[in-house]
Every structure is written in structure tokens, then in C-alpha cells.
Amino acid sequence: MVEYTNTFKVAAVQAQPVWFDAAKTVDKTVSIIAEAARNGCELVAFPEVFIPGYPYHIWVDSPLAGMAKFAVRYHENSLTMDSPHVQRLLDAARDHNIAVVVGISERDGGSLYMTQLVIDADGQLVARRRKLKPTHVERSVYGEGNGSDISVYDMPFARLGALNCWEHFQTLTKYAMYSMHEQVHVASWPGMSLYQPEVPAFGVDAQLTATRMYALEGQTFVVCTTQVVTPEAHEFFCDNDEQRKLIGRGGGFARIIGPDGRDLATPLAEDEEGILYADIDLSAITLAKQAADPVGHYSRPDVLSLNFNQRHTTPVNTAISTIHATHTLVPQSGALDGVRELNGADEQRALPSTHSDETDRATASI
């Protein structure tokens with residue numbers, strides 16, 4: 001049963017990473033986690049791929065030039081799920097008794113993913129969800145998620161969900177999230193300063209509109225967290241004035257938004273680092289849903305509905321003959337999650353996965 005009576009405090013981070021340095025950015029992340037906990041928060045949220053930072057170089061140079069300069073370093077500083085860096089994040093959540101949603105560049109074998117880690121206050125990994133479809137030139141760096149990455153998680157304080165960046169432009173993805181009665185949503189973004197003012201769709205106003213609309217459409221609280229572009233970013237990514245103009249400056253728009261669309265905390269300047277704090281009262285959701293509940297009384301499923309495949313999929317299913325096999329297949333460290341081992345014609349056993357059984361559901365119709 002979904003409850004709407006809890007009250008608690010949340011934190012939204014607006015900050016830049018230590019560019020493409022996983023260890024130092026984890027240090028900064030742990031420090032921010034501690035600060036949010038000292039201020040009485042039950043949840044702190046971090047930007048998209050905060051560790052080790054958003055790859056702005058893909059937007060300001062040719063793919064070949066960007067790869068030559070940054071690809072190896074970015075790959076090396078992306079996090080594997082069994083890395084000491086991830087363990088430090090889990091430990092920080094446990095030590096400070098606070099839930100954490102943090103964006104990382106996840107390395108799985110040779111591929112990278114735009115991942116959000118959902119960690120509870122006991123330091124347990126609740127979810128590792130990947131961006132379903134990286135945006136535009138992001139697809140030259142990152143792979144895709146799957147249906148199991150669209151989910152909402154029961155936390156002690158609320159039903160919690162998270163999406164990255166332009167996933168907030170994906171109408172069907174949003175509707176699937178709303179259908180799971182999400183109460184608090186983490187919207188993780190990079191700093192949106194690219195190509196301004198020539199391309200308004202990439203600017204702060206457009207992204208903030210999408211973020212605020214998420215709160216209004218879903219009648220949910222939104223904790224919006226962003227990176228910022230500072231002179232340090234220019235120094236790191238840019239070789240000339242033209243590239244500095246393309247990346248721009250600032251781009252921060254962290255917010256904490258209520259289900260009626262109002263800001264619950266005073267925003268920072270677009271180029272300022274800091275943490276926003278706000279108190280959440282879930283009963284405000286019930287007031288908003290009295291007017292419009294798009295997955296309840298304000299829906300018409302007989303006219304419009306969504307097919308939602310939440311199954312976790314993998315590119316390889318391995319069959320092993322029990323008659324002719326001379327050794328047992330053992331999944332190697334870092335192997336694909338959910339690769340299946342088939343012993344005989346009728347037996348199928350899933351290898352260990354970070355996903356729960358719940359995320360392996362068959363296609364659902366909403």
C-alpha cells in the first residue's frame with residue numbers, strides 16, 4: 001500500500017566534479033554526503049555521470065579528436081560495480097545514515113553506461129539503473145539500458161524513482177514511471193550551457209521546463225540535481241575560444257519542486273556550487289492528485305494505454321551440453337549480468353545478477 005503521510009528532508013546537489021578523476025570526485029561526493037546528513041537529510045541526489053564527470057568534449061570537437069584526447073582516460077576513470085570507489089559510496093551512505101542517488105559512468109567490460117546508483121541508508125545497493133537511450137552524440141560513448149532500468153523503489157521514506165537528463169523528454173518513459181506511484185523523483189542532469197543562446201533546446205530554461213512538468217504531470221516531488229560548467233571545465237576541455245564558446249558557462253539549475261510545480265528551495269546562481277535543502281510532506285501529493293491523476297481517475301485506458309516491457313535483457317544466452325561438456329562454465333568477474341546457463345533441454349538457470357527477480361517480469365500492459 002502506498003502511504004502519503006511521511007515527512008522528511010532532502011538535498012539536491014549543484015556541483016562540478018574533479019574532471020575525469022574518479023578518486024578525487026568520489027572524495028568530493030563522500031564529503032557532500034556527510035554534509036547533507038549533518039543537515040538532517042534522508043536523501044541526497046547527485047548529477048548525471050557526476051563520477052567522473054560529463055564528457056563535454058563530444059559536443060565541441062570531432063569524434064576522432066575527442067577519442068584521441070579523452071577516451072582512454074574516461075574509460076579508466078569510469079566505475080566498475082565491484083570497484084573500491086563504489087564501495088566507498090555504499091560505506092558513506094551507511095556511515096552517515098542517508099540514502100543516496102548518484103550518477104556514475106559505469107564500466108562493464110569494454111562498454112560504458114550512464115548509470116544512477118540508488119543506495120539506501122544502510123549502505124545497500126537498491127538499484128543500478130542505466131539511461132535507457134543516451135542522447136545524440138552521447139551514443140558515441142555510452143551503451144543503452146533496458147526495460148528493467150525503468151522502475152520505482154520502495155524506500156523507508158517514500159517511493160523513489162530516478163531518470164537522467166533528456167529521459168525527461170520521453171513521454172512514454174515518464175508515463176511508465178508515473179504508473180508505479182512514484183512519490184519522490186531524482187532528475188539528474190549535466191550542466192546545460194552548451195551552444196547558448198543559439199540552441200534554446202539545450203539551455204537551462206528548456207530543461208527546467210521539462211523538470212517542472214514532470215512534477216506537475218506525475219504529482220510527484222522532484223529533486224533536480226545538476227553539474228555546472230566553470231573556468232576549470234574550460235581549462236580541461238577547451239583548446240581555443242571557439243570551443244569555450246560552444247561549452248559556455250554555468251548551466252546549473254538545481255531545484256526541489258513540489259507536486260504543484262512550486263520551488264521549495266531558493267535556487268543557486270547557474271555557475272554556483274552548493275546544496276539545496278527542502279522539507280517534503282507527502283500529503284501534498286494527495287492534494288495534487290485530487291485534481292489530476294493521469295494513471296488513475298484522470299486516465300482512459302480503454303482509449304489510450306502503454307505497453308511496457310520491464311524485462312532485463314542481455315545480448316548473450318549460453319547453452320551448455322551436459323553430455324559433451326568437459327568443464328563447468330563459471331561466470332568471470334565483470335561478465336554480463338543475467339547471462340543464462342542452460343543445462344539440458346529443459347533446465348535454465350540465471351547466473352548471478354545485480355537485478356532482483358522483480359525486474360525480470362514479463363511484458364506488462366498499463
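Keep in mind that glycine also has a Cβ here, set from the backbone N, Cα and C atoms.
Taken from Swiss-Prot, the feature domain 'CN hydrolase' covers 8-282.
Residues or ranges marked as active site, proton acceptor in Swiss-Prot (evidence: sequence analysis): Glu48. Annotation for Glu48 (active site, proton acceptor): same-chain Cβ neighbours under 8 Å, separated by at least 6 residues, are Tyr54, Gly103, Met114, Gln116, Lys131, Asn164, Cys165, Ser188, Trp189, Pro190, Gln227. Glu48 (active site, proton acceptor) falls within neither a helix nor a strand when secondary structure is assigned with DSSP, and so counts as coil.
The active site, proton donor annotation in Swiss-Prot covers Lys131. Its own atom aside, the Cβ of Lys131 (active site, proton donor) has 25 Cβ atoms within 10 angstroms in the protein chains shown.
Here the residue is the original one, but Swiss-Prot notes a mutagenesis experiment at this spot, Cys165 to Ser or Ala: 100% loss of activity.
Other Cβ atoms within 10 Å of the Cβ of Cys165 (mutagenesis position), summed over all protein chains shown, number 24. Residues annotated as active site, nucleophile in Swiss-Prot: Cys165.
According to its DSSP assignment, Cys165 (mutagenesis position) is helical.
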